[in-house]
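Novice: Dropping a structure here in structure tokens format, bear with me for questions.
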Amino acid sequence: MAKPSHSSYVLQQLNNQREWGFLCDCCIAIDDIYFQAHKAVLAACSSYFRMFFMNHQHSTAQLNLSNMKISAECFDLILQFMYLGKIMTAPSSFEQFKVAMNYLQLYNVPDCLEDIQDADCSSSKCSSSASSKQNSKMIFGVRMYEDTVARNGNEANRWCAEPSSTVNTPHNREADEESLQLGNFPEPLFDVCKKSSVSKLSTPKERVSRRFGRSFTCDSCGFGFSCEKLLDEHVLTCTNRHLYQNTRSYHRIVDIRDGKDSNIKAEFGEKDSSKTFSAQTDKYRGDTSQAADDSASTTGSRKSSTVESEIASEEKSRAAERKRIIIKMEPEDIPTDELKDFNIIKVTDKDCNESTDNDELEDEPEEPFYRYYVEEDVSIKKSGRKTLKPRMSVSADERGGLENMRPPNNSSPVQEDAENASCELCGLTITEEDLSSHYLAKHIENICACGKCGQILVKGRQLQEHAQRCGEPQDLTMNGLGNTEEKMDLEENPDEQSEIRDMFVEMLDDFRDNHYQINSIQKKQLFKHSACPFRCPNCGQRFETENLVVEHMSSCLDQDMFKSAIMEENERDHRRKHFCNLCGKGFYQRCHLREHYTVHTKEKQFVCQTCGKQFLRERQLRLHNDMHKGMARYVCSICDQGNFRKHDHVRHMISHLSAGETICQVCFQIFPNNEQLEQHMDVHLYTCGICGAKFNLRKDMRSHYNAKHLKRT
């Protein structure tokens, strides 16, 4: 026979766990208010959450509903209705509450407020029996298990083991100490107290671990910790303490002011700073055994005479422990003593040089550092040759300045000015990253895109200059020169480029013969492309000699001419009337062209009205809206499971296949073998109406028709 109150009791337990945040696996944020809940409960009550968790299984730790027009008050009441089937307080607007429930697609939406009140009355009867059994302690919303036999026994066992949580005045405390004497307890109660004190008070850590399945648990709030140090730090700031702790703290402060606790200060002075913090806290916490030893000095020989005196001394020690507070003392900071245990290492410039990329390069500070300048030696044949010769020695300060100027990563004022570029059409100063977007948004009729590199340029002189430079080789020798006039001279005189390359090779030889001795360093560390200095201007491929470049360029130009001939054959489809001004791509409809512009601007202009998420494509937004509505595009014909994406649906259909079966990825029809699938695939091919050629894609069939049959007719 099923118990009618079991379901309501389980829901009550889940609601308690939700309030504690225990085992909650999702967090719902509405503005700046966060609600913790369980995915299983949300998916069982709401179709919206069920579909959302199905499609976002790996990224649903936190869900933001701030853009869904649901207030935090309504969602709090919805959570109460999900967990309990009722609401504790009436909403300010029931219509708004009902709209929020319909928006979240709850399975059971009440028609009026009286339905929830009736459900409240009926469920209170069921939950009353369950709540009557919840007199035991609950940790994180979970009721602790207790043995019914032990619970029906003497309550004195629990009274002796657990400290009282009431506030005791000094008069009541004296009366309690007098009531703990030997004559006030019956004989059976002594045995119970003795057993409980031996089993629980002797080892409080074991008592805590048996009560909750962890090592150290706070007796006030029930939070568990993995080590005792964390428990000690938590006890000092626990906000769920009993009321009697404030009273005992007050008496403790009074005793300290009166000078009664001078022995505690002496104990702190005897402590060595080398001992660990856990040992200090064990010393000052005052275990029951230590409290018993302190109380034994006051009781005298009565402690060792009888068992009854032991019980009385233990109870007195418990009363004394209530007066005691935990004092956390930190050892004095003595940096000079602590630094004795550390080895101080001095970092020199040599260590810094060894930590760089060129580990094999060793600097010798005793040798001078020379500047090199270019000198032209004119021979008999009047052929100019540029060599590197030392001009003058450089001091250490100048040498450091030169080395700081060498790395290309160091930013200069010129580079900082280059980051902010100005628009050539309107003069607006913006960053280079936003310059392309500015041209597309404001001056789209005056700009165009380069056909080789795709860079956005202004029509006119800028386009002509870029067309001349685009595709030309750019070596490190060009980048190394700081003057633009020298760059133009080198472009006009290509013979000097080879001479400068020879100059860099000779510079490497001079470095090898001089004081630095960099024999182990390859040439490519200082000049990356010195082994292959010649480069093809069309494809960018590098060669060692000039003859190889000439031979390669003849074949490379022929290939380009062949490609251009193919491009002339494939003319534009005249049915595409909407073309992009930047890249020249054509479209059948204007909306497709407007959507294509987002490829250049990278602007997500399609925004979801429900959650505010932005998308680059309109079809992505349509698919996202279907997820909000719970409308699946693909439905399994076997198990009726819905999927929003095609590849997810294909992957699900594959799970239904048996050995040897295959599936058509177009219509999702299952076939027993591959032969029948190949015969079936002819149905999905696009056939040319003139020659009968078949293609997998429609665009392939259209391009075939335009290339082969459009000109003939």
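Backbone N, Cα and C define each Cβ position, glycine as well.
Don't expect the noted substitutions in this model, because it carries the original residues.
Per Swiss-Prot, domain 'BTB' is recorded for 24-91. As a published mutagenesis entry, Lys265 to Arg appears in Swiss-Prot alongside the note: Reduces sumoylation. Inhibits transcriptional repressive activity. Inhibits sumoylation and reduces transcriptional repressive activity; when associated with R-328. Per Swiss-Prot, mutagenesis Ile325 to Ser is noted as: Reduces sumoylation of Lys-328. Under its mutagenesis annotations, Swiss-Prot gives Ile326 to Asn the following note: Reduces sumoylation of Lys-328. Record note (Swiss-Prot) on the mutagenesis of Lys328 to Arg: Reduces sumoylation. Does not reduce transcriptional repressive activity. Inhibits sumoylation but does not reduce transcriptional repressive activity; when associated with R-265. For the mutagenesis result Cys536 to Ala, the note given in Swiss-Prot is Abolishes binding to ubiquitin; Abolishes recruitment to DNA lesion sites. Looking at Swiss-Prot, the entry for mutagenesis of Cys539 to Ala says: Abolishes binding to ubiquitin; Abolishes recruitment to DNA lesion sites.
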Novice: Which value does the mean pLDDT take for the domain 'BTB' (24-91) in this predicted structure?
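Specialist: A mean pLDDT of 83 is what the model gives the domain 'BTB' (24-91).
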Novice: Which residue counts does DSSP give the domain 'BTB' (24-91) for helix, strand and coil?
Specialist: 29 helix, 14 strand, 25 coil
Novice: Let me know the most crowded of the mutagenesis positions, choosing from Cys536, Cys539 and counting other Cβ atoms within 10 Å.
Specialist: Cys536
Novice: According to DSSP, folded down to helix, strand and coil, what is Cys539 (mutagenesis position)?
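Specialist: In three-state terms, Cys539 (mutagenesis position) counts as coil.
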